[in-house]
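Down below is the structure, laid out as structure tokens.
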Amino acid sequence: MPQSKSRKIAILGYRSVGKSSLTIQFVEGQFVDSYDPTIENTFTKLITVNGQEYHLQLVDTAGQDEYSIFPQTYSIDINGYILVYSVTSIKSFEVIKVIHGKLLDMVGKVQIPIMLVGNKKDLHMERVISYEEGKALAESWNAAFLESSAKENQTAVDVFRRIILEAEKMDGAASQGKSSCSVM
């Protein structure tokens with residue numbers, strides 16, 4: 001097997017949308033039912049995707065809102081971003097659009113590896129954001145999209161596998177662009 005690659009992923013979103021729950025479900029395989037606001041935590045996990053082993057460093061950020069100022073560290077050495085909203089919260093869906101815009105401004109690129117995640121899909125009776133709305137938003141950003149339930153462990157692993165694939169796809173496009181040569 002090839003040497004493992006290191007990738008750093010930041011998880012961003014509005015308060016109490018399940019960023020930490022999704023991350024802990026992926027890393028430790030358990031759901032934390034209590035809400036304890038995160039300042040910032042970093043987790044590590046080894047995962048194999050398409051035969052390649054990845055050493056992931058996951059930056060679980062504090063909840064942001066439309067007035068949050070992003071620390072510069074959110075743009076340094078980050079290989080991909082998971083943007084999380086709750087399918088039970090219109091506010092979180094609106095704020096994720098603001099977060100996306102601020103992220104693009106901070107990183108200084110139009111296209112970055114992003115995975116949009118609609119979390120809490122197990123709360124059917126409280127749903128206010130449809131799957132189609134989430135998918136349409138992701139498509140408008142040219143981002144990957146999944147809905148998830150950290151509580152029921154639905155697609156937690158898929159979310160992190162997918163962001164790795166998105167990051168690798170962009171890395172491939174970047175390295176292909178670098179290898180081309182023009183003589184004038």
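Numbering starts at 1 and runs along the chain as it is shown here.
Every residue, even glycine, has its Cβ placed from backbone N, Cα and C.
Just so you know, the substitutions we noted aren't modelled in this structure.
Under DSSP, R15 (mutagenesis position) is assigned to coil, being neither helix nor strand in the three-state scheme. In Swiss-Prot, the entry for mutagenesis R15 to G states: Partially resistant to inactivation by TSC1-TSC2. The structure shown retains the original residue.
Classification of S20 (mutagenesis position) by DSSP places it within a helix. Feature annotation from Swiss-Prot assigns GTP binding site to S16, G18, K19, S20, S21, V32, Y35, T38, N119, D122, A150; the stated evidence is experimental evidence.
Under the heading GDP binding site, Swiss-Prot lists S16, V17, G18, K19, S20, S21, V32, D33, N119, D122, A150. A 10 Å cutoff on Cβ-Cβ distances gives A150 (GTP binding site) a total of 28 other Cβ atoms nearby, all chains included.
Under its mutagenesis entries, Swiss-Prot includes S20 to N with the note: Deficient in guanine nucleotide binding. Unable to rescue RPS6KB1 from inactivation by amino-acid withdrawal. Reduces affinity for MCRS1.
Annotation comment: Swiss-Prot describes S20, T38 as Mg(2+) binding site, evidence class experimental evidence. Other Cβ atoms within 10 Å of the Cβ of S20 (mutagenesis position), summed over all protein chains shown, number 23.
According to Swiss-Prot, the experimentally introduced change Y35 to A is described as follows: Increased GTPase ativity; insensitive to TSC2 regulation, leading to impaired regulation of mTORC1 signaling.
According to Swiss-Prot, the mutagenesis experiment T48 to A carries this note: Causes slightly reduced phosphorylation of EIF4EBP1. Just so you know, the Cβ of T48 (mutagenesis position) picks up 12 other Cβ atoms within 10 Å once every protein chain is counted.
Sequence-distant contacts (6 or more apart, same chain, Cβ under 8 Å) of V49 (mutagenesis position) comprise R161, I164, L165. Taken residue by residue with DSSP, V49 (mutagenesis position) is part of a strand. Quoted from Swiss-Prot, the note on mutagenesis experiment V49 to A is: Causes slightly reduced phosphorylation of EIF4EBP1.
Around E53 (mutagenesis position), a 10 Å sphere centred on its CB holds 13 further CB atoms from the protein chains shown. Looking at Swiss-Prot, you'll find the mutagenesis E53 to A noted as follows: Causes slightly reduced phosphorylation of EIF4EBP1.
One mutagenesis experiment catalogued in Swiss-Prot, Y54 to A, is accompanied by this note: Partially deficient in guanine nucleotide binding. Fully impairs EIF4EBP1 phosphorylation and RPS6KB1 activation. Sequence-distant neighbours of Y54 (mutagenesis position) (same chain, 6+ residues apart, CB-CB distance under 8 A): S4, K5, S6, R7, L46, I47, T48, I164.
One mutagenesis experiment catalogued in Swiss-Prot, Q64 to L, is accompanied by this note: Has a higher basal GTPase level, however, is still sensitive to TSC2 GAP activity. Increases affinity for MCRS1. Of all Cβ atoms in the shown protein chains, 22 besides its own fall within 10 Å of the Cβ of Q64 (mutagenesis position). Q64 (mutagenesis position) carries neither a helix nor a strand DSSP state and counts as coil.
On its own chain, D65 (mutagenesis position) has Y14, R15, V95 as residues at least 6 apart in sequence with a Cβ closer than 8 Å to its own Cβ. Record note (Swiss-Prot), mutagenesis D65 to A, E or N: Renders RHEB insensitive to TSC2 regulation, leading to impaired regulation of mTORC1 signaling. The unchanged residue is displayed.
The Cβ of K109 (mutagenesis position) lies under 8 Å from no Cβ of any same-chain residue at least six residues away in sequence. Following the DSSP three-state reduction, the secondary structure of K109 (mutagenesis position) is coil. Quoted from Swiss-Prot for the published mutagenesis K109 to R: Decreased ubiquitination in response to amino acids; when associated with R-135, R-151 and R-178.
One mutagenesis experiment named in Swiss-Prot is K178 to R, and its note says Decreased ubiquitination in response to amino acids; when associated with R-109, R-135 and R-151.
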> Judged by the number of other CB atoms within 10 angstroms, which among S16, S21, N119 is the least packed of the binding-site residues?
Replying inline: S16
> In Å, rounded, how far does the Cα of K19 (GTP binding site) sit from the Cα of E53 (mutagenesis position)?
Replying inline: 24
>> Here's one to test understanding: among the recorded positions V32, E53, Q64, whose C-alpha is closest in space to the C-alpha of S16 (GTP binding site)?
In response: Q64
> Which residue, of the recorded positions R15, K19, has its CB surrounded by the fewest other CB atoms within 10 A?
Replying inline: R15
> So which recorded positions out of G18, E53, Q64 end up within 10 angstroms of A150 (GTP binding site), measuring C-alpha to C-alpha?
Replying inline: G18
